[in-house]
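Asker: This is the structure I have questions about; it appears just below.
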Amino acid sequence: MNKAELIDVLTTKMGTDRRQATAAVENVVDTIVRAVHKGDSVTITGFGVFEQRRRAARVARNPRTGETVKVKPTSVPAFRPGAQFKAVISGAQKLPADGPAVKRGVTAGPAKKAAKKAPAKKAAAKKTATKAAAKKAPAKKAATKAPAKKAATKAPAKKAATKAPAKKAATKAPAKKAAAKAPAKKAATKAPAKKAAAKKAPAKKGRR
């Protein structure tokens, strides 16, 4: 909406001619600009505050050349929207179909109610979180206790396991001794066989 469109809307709402609506808009704007220029603030309840803000000296950069430029301290106009204006735009407050969009005294009710309701929900969330933590703590204690019992039962099993290999080793020792004996007997039986072969050789020589 531009200035001309704003004047048209005011002409219809005020039920007056265009000249009077134009004068009303221009006078309002002129008054705000002059007051802010002086350093004063213009407050419209429910709508917002027009004020002057002071900016300190700073260092900026030229976007074209990339050079560093020193900016002197300056004053800029600023607008702070009111609580009721914010509530209407955000949807927290319903915009009335008829009458003024913002009224004096309407802001305090919904804004305070919403502010009080939020901490209540936060406190409830904290309460449930502490309850959950309290329930969770015994579960952890029980979990740590269970492995302790398991370890206690496991200890005798290890002792038995170490005994078993000892018996096995004891039985294995005679087996090796027997194995060593066996080749000795074989060697003993093999020796006469060679002797017999030596005796047989001279017999062949005599026949020739």
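In case you wondered, yes, glycine gets a Cβ from its N, Cα and C as well.
Swiss-Prot documents Lys3 to Arg or Gln as a published mutagenesis change and attaches the note Significantly reduces protein level in vivo. Swiss-Prot documents Arg55 to Ala as a published mutagenesis change and attaches the note Significantly reduces protein level in vivo. For the mutagenesis result Lys72 to Arg, the note given in Swiss-Prot is No protein in vivo. Among the sequence features in Swiss-Prot, the mutagenesis site Lys86 to Arg is noted as follows: Wild-type growth, no overt gene expression changes, 20% survival on INH, reduced ability to form SCV on INH. Here the residue is the original one, while Swiss-Prot reports the published mutagenesis Lys94 to Arg with the comment No protein in vivo. Swiss-Prot documents Thr12 to Lys as a naturally occurring variant and attaches the note In strain: LR222. Here Swiss-Prot notes a natural variant, Gly15 to Asn, with the remark: In strain: LR222.
Mind mapping these onto the model and telling me what they sit next to?
Answerer: The number of other Cβ atoms within 10 Å of the Cβ belonging to Lys3 (mutagenesis position), over all protein chains shown, comes to 11.
Counting every protein chain shown, the Cβ of Arg55 (mutagenesis position) has 11 other Cβ atoms within 10 Å. When secondary structure is read from DSSP and collapsed to three states, Arg55 (mutagenesis position) falls in the strand class.
The Cβ neighbour count for Lys72 (mutagenesis position), using a 10 Å radius over every protein chain in view, is 8.
A C-beta separation below 8 Å, combined with a sequence spacing of at least six in one chain, links Lys86 (mutagenesis position) to Ala92. In three-state terms derived from DSSP, Lys86 (mutagenesis position) belongs to a helical segment.
Taking Cβ-Cβ distances under 8 Å and a sequence gap of 6 or more within the same chain, Lys94 (mutagenesis position) has no neighbours at all.
When Cβ atoms from all protein chains are considered, those within 10 Å of Thr12 (variant position) total 9, not counting its own.
Non-local neighbourhood of Gly15 (variant position): empty, since no residue in the same chain at least six residues away has a C-beta under 8 Å from its C-beta.
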Asker: Whole-number Å only: compute the distance from the Cα of Lys3 (mutagenesis position) to the Cα of Thr12 (variant position).
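Answerer: On Cα coordinates alone, these residues lie 15 Å apart.
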Asker: Could you tell me the C-alpha distance between Lys72 (mutagenesis position) and Arg55 (mutagenesis position) in angstrom, no decimals?
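Answerer: Cα of Lys72 (mutagenesis position) to Cα of Arg55 (mutagenesis position) measures 9 Å after rounding.
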